[in-house]
Amino acid sequence: MNTNKATATYLKSIMLPETGPASIPDDITERHILKQETSSYNLEVSESGSGVLVCFPGAPGSRIGAHYRWNANQTGLEFDQWLETSQDLKKAFNYGRLISRKYDIQSSTLPAGLYALNGTLNAATFEGSLSEVESLTYNSLMSLTTNPQDKVNNQLVTKGVTVLNLPTGFDKPYVRLEDETPQGLQSMNGAKMRCTAAIAPRRYEIDLPSQRLPPVPATGTLTTLYEGNADIVNSTTVTGDINFSLAEQPADETKFDFQLDFMGLDNDVPVVTVVSSVLATNDNYRGVSAKMTQSIPTENITKPITRVKLSYKINQQTAIGNVATLGTMGPASVSFSSGNGNVPGVLRPITLVAYEKMTPLSILTVAGVSNYELIPNPELLKNMVTRYGKYDPEGLNYAKMILSHREELDIRTVWRTEEYKERTRVFNEITDFSSDLPTSKAWGWRDIVRGIRKVAAPVLSTLFPMAAPLIGMADQFIGDLTKTNAAGGRYHSMAAGGRYKDVLESWASGGPDGKFSRALKNRLESANYEEVELPPPSKGVIVPVVHTVKSAPGEAFGSLAIIIPGEYPELLDANQQVLSHFANDTGSVWGIGEDIPFEGDNMCYTALPLKEIKRNGNIVVEKIFAGPIMGPSAQLGLSLLVNDIEDGVPRMVFTGEIADDEETIIPICGVDIKAIAAHEQGLPLIGNQPGVDEEVRNTSLAAHLIQTGTLPVQRAKGSNKRIKYLGELMASNASGMDEELQRLLNATMARAKEVQDAEIYKLLKLMAWTRKNDLTDHMYEWSKEDPDALKFGKLISTPPKHPEKPKGPDQHHAQEARATRISLDAVRAGADFATPEWVALNNYRGPSPGQFKYYLITGREPEPGDEYEDYIKQPIVKPTDMNKIRRLANSVYGLPHQEPAPEEFYDAVAAVFAQNGGRGPDQDQMQDLRELARQMKRRPRNADAPRRTRAPAEPAPPGRSRFTPSGDNAEV
């Protein structure tokens, strides 16, 4: 799929055929042209007001359907006409195949004198052929299917229905369009020759029993031998041999006429009749043979054929009693074929649209559009440019996966026309990889489509929509890590520095001198993908596989393989179905691309690509598009499996290389890439790694790892599991199992370092950071609201740089450090007993004066927590420094703006000092003193206590007017 356009063009052409054709991206790369053909019919409604449209949505030729009317009594159908494309394709083209098709069926033309249209439409898609439909009445049409997505009922004719062709298969061959071949000048006038539609024909064969022919009632009257269903819409060829013998010699020559009638839906009038006549005489009555050989061109198939009838008659009355017995000279049979009948879409499935109670003589409009891939005939090819189809497995598989989820996404074959028009916006979103699927989110389908895109479509095209121009450069750096799987589950490369390459071009790394390594460079073409869940094997071993892509230097990625006992070549891709042998022919292994240099245990093993190990022990294996496994890790796994593993599968991935002595394991490269593959399954990578295990005995490795290998499987969580290995992968220098792979990765690292100072490096890191932190949706919504980045620019112009606050030790370590510090101080002061443990028991306090005096006097260690007050001098009752006590008392009581503290309060403060040995009050004692002060201030006064009054205010001096000047009262 072209990620520059970021559009699934093939899927878009299927769901929106009016947008035009797009080449089918499969591996049929014929030169062709793309052509869109229209079909437009105005069908006149009969007097009954009812009829049926038979649509062939997948037919690759020009005939796309047929129209039938019900008779006036609605007791029988009458064929009206074929529905075909505007151009007869076989006139100009030799081969073709259908890409997509759509019909719109609606009525909007009023007959003269009417003001409104009546009538309704029923439509249903039937998975079988037309002859298998039991009833074509309006009401019984809905019983053809139980799938609600394949039927529409009681839709007004003015609203209309839409029929959409959804492919039933994607293996579509080019079919011959029954074109006429050039003829010579001496040909008879009117004679012509055509290439018949003989690709995948549907063949019918009527086998008659070896018994008596049923008697005829009279001469010239047909007697039926067989009558049954058959579907034919294209040319057919009839061949047959009906042989019989008469019981008696005929009196006269008797003519036997065997007649094969091809009939349609509407009546018993044959569309085409094939007759074979033979004379029974005295010479041949013991073995008479009637041969049938006739070709019927498409022009003679004037309506869809749904029934055949084989009958016979005779011309002699005397021969009626002469018994004829079939099969005298061999089987009696008649066969005929339906051209292209087994091509998907030619005869099945079909869509039936019935209309009822429409106004007679009103018009029913059928407007269709069909998209084709066509190969012109030689005459037209001289003046027309053709192009090869592009093989795009991603585009094809994305279409497959979307259409395989048609029920969840509500993609239908028949629609109410207004619903289909409403859904076109969703279809455009699904096929546009740069869309964030806002409409699909409203319908509840965004998660499904996103999940499919992650598997089958380029992830970078949906990673950062506004960075679409950078996609081509992004896949050089981190694209390989974020876009990991191709359509259908096939791996893509995931090493840094390389473009995306399908495993079609990859090769499992190994020794170049392997027995099969060179012969298998030209691998088989295969596109099959399967997953198979197997029960827990009796034993097994998991090894990593490193793949490289020679067309892209530096390309490398990893996967896992599990080697189990048994022969399972059918579970391997055709490229991996290689059988290798142990030394001295002591066993074999499927899926290994080189012979094993040591002896086996006379058993056969199979190396299968591993996808998942479930908790119950079941293993899920898959077919991947890659070559067979080669390399030292596979040989190490086989050595452990043959010599050491007796039961079960160790939950770990083994890597390493067995030395020549077959006992020593030497270092091996590729640890980083193998670790990514192992960690995705929640498995550890175990074995000989550079700098970890320089040299380990084979037996000791098995004893140490296998016996303890009971680790539970824990799958990596999150959708960004590959991103977190980016730093490790870029920093590593070891990514291969041989010198060639090491050289390739060194080139990758050098190329990655070249862009570290470029602006693109910052953009790519930003994209990775955005996806890693799940900010893609938020950034995309912000970009729509702030297209000029004015708000965002102001927001991030000064990024926050908060220095990280140093984290101190936790409480336990802090207390231990405190105890150690107090212990050192106490020991320096002479208290040798004060160890950190003793300080901790003493409530993390140093020795008190009593404890220190006790130690000095007795020489024994004091008990932690005991103050030994008897060994210290009792404090004085009232300290001599009363000034200090008064200052504190006045401060607590409330001076200097309130009354001085009473003597009782001084005494209370002095008592606190005495209690503390001369020290001031602690926090609790200070709170008690403040409470005592408040109580003393609220204490009521005695009546004898004089109340202090204020002195009266002095009167103000007499004022004067500011207009009266000072001096005498003289006249101004």
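Each residue, glycine too, has its Cβ placed from N, Cα and C.
Unsubstituted: the structure retains its original residues.
A helical conformation is recorded for Ser633 (active site, nucleophile) in the three-state DSSP classification. Annotated active site, nucleophile per Swiss-Prot: Ser633, in sequence order.
Secondary structure at Lys674 (active site), taken from DSSP and collapsed to helix, strand or coil, is helix. Contacts of Lys674 (active site) defined by a Cβ separation under 8 A and a same-chain sequence distance of 6+ are given as Pro544, Val546, Gly558, Ser633, Val653, Thr655, Leu685, in order along the sequence. Annotated active site per Swiss-Prot: Lys674, in sequence order, evidence recorded as experimental evidence.
Positions annotated as divalent metal cation binding site by Swiss-Prot, on the basis of similarity to another entry: Asp26. Here Asp26 (divalent metal cation binding site) comes close to Phe170, Asp171, Lys172, Gly389, Tyr391, Leu396: these same-chain residues lie at least six apart in sequence, with C-beta atoms under 8 angstroms from its C-beta.
Sequence annotations record features per position, and here Swiss-Prot assigns domain 'Peptidase S50' to 509-734 based on sequence analysis.
For Val52 (variant position), the number of other Cβ atoms no farther than 10 Å from its own Cβ, over all displayed protein chains, is 23. Under the DSSP three-state reduction, Val52 (variant position) is assigned to strand. Among the sequence features in Swiss-Prot, the natural variant Val52 to Ile is noted as follows: In strain: Isolate Mason, Isolate Tseng, Isolate Blake, Isolate Sp103, Isolate Sp116, Isolate Sp122, Isolate NVI-001, Isolate NVI-011, Isolate NVI-013, Isolate NVI-015, Isolate NVI-016, Isolate NVI-020 and NVI-023.
Just so you know, the Cβ of Pro217 (variant position) picks up 10 other Cβ atoms within 10 Å once every protein chain is counted. According to Swiss-Prot, the natural variant Pro217 to Thr carries the following note: In strain: Isolate Sp122, Isolate NVI-001, Isolate NVI-011, Isolate NVI-013, Isolate NVI-015, Isolate NVI-020 and Isolate NVI-023.
Per Swiss-Prot, natural variant Thr221 to Ala is noted as: In strain: Isolate NVI-001, Isolate NVI-013, Isolate NVI-015, Isolate Sp116 and Isolate NVI-023. Following the DSSP three-state reduction, the secondary structure of Thr221 (variant position) is coil. Around the Cβ of Thr221 (variant position), a 10 Å sphere holds 10 further Cβ atoms from the protein chains shown.
For Asn234 (variant position), the number of other Cβ atoms no farther than 10 Å from its own Cβ, over all displayed protein chains, is 28. Under the heading of natural variants, Swiss-Prot lists Asn234 to Ser and annotates it as follows: In strain: Isolate Tseng.
Long-range Cβ neighbours of Val288 (variant position) (same chain, at least 6 residues apart, Cβ-Cβ under 8 Å): Asn243, Phe244, Ser245, Leu246, Phe256, Val278, Ala280, Ala324, Thr328. Under its natural variant annotations, Swiss-Prot gives Val288 to Ala the following note: In strain: Isolate Sp116.
The Cβ neighbour count for Val323 (variant position), using a 10 Å radius and every protein chain shown, is 13. For the natural variant Val323 to Ala, the note given in Swiss-Prot is In strain: Isolate NVI-020.
Record note (Swiss-Prot), natural variant Asp672 to Ala: In strain: Isolate NVI-016. The unchanged residue is displayed.
In Swiss-Prot, the entry for natural variant Asp788 to Gly states: In strain: Isolate NVI-011. The structure shown retains the original residue. In the three-state DSSP scheme, Asp788 (variant position) falls into the coil class.
Per Swiss-Prot, natural variant His802 to Arg is noted as: In strain: Isolate NVI-015 and Isolate NVI-016.
In Swiss-Prot, a published natural variant is listed as Glu867 to Gln, annotated In strain: Isolate Mason and Isolate Blake. The secondary structure of Glu867 (variant position), as reduced to three states from DSSP, is coil rather than helix or strand. Here Glu867 (variant position) comes close to Ser848, Gly850, Gln851: these same-chain residues lie at least six apart in sequence, with C-beta atoms under 8 angstroms from its C-beta.
Among the sequence features in Swiss-Prot, the natural variant Asp968 to Asn is noted as follows: In strain: Isolate Sp116.
Between the alpha carbons (Cα) of Asp788 (variant position) and Asn234 (variant position) lies a span of roughly 61 Å.
The variant positions shown are Val52, Pro217, Thr221, Val323; of these, the one with its CA atom nearest the CA of Asn234 (variant position) is Val52. Neighbour counts were taken as the number of other C-beta atoms within 10 angstroms of each residue's C-beta; across the recorded positions Ser633, Asp788, the minimum falls on Asp788. For Val52 (variant position), the spatially nearest entry among the variant positions Pro217, Thr221, Val323 is Thr221, judged by CA separation.
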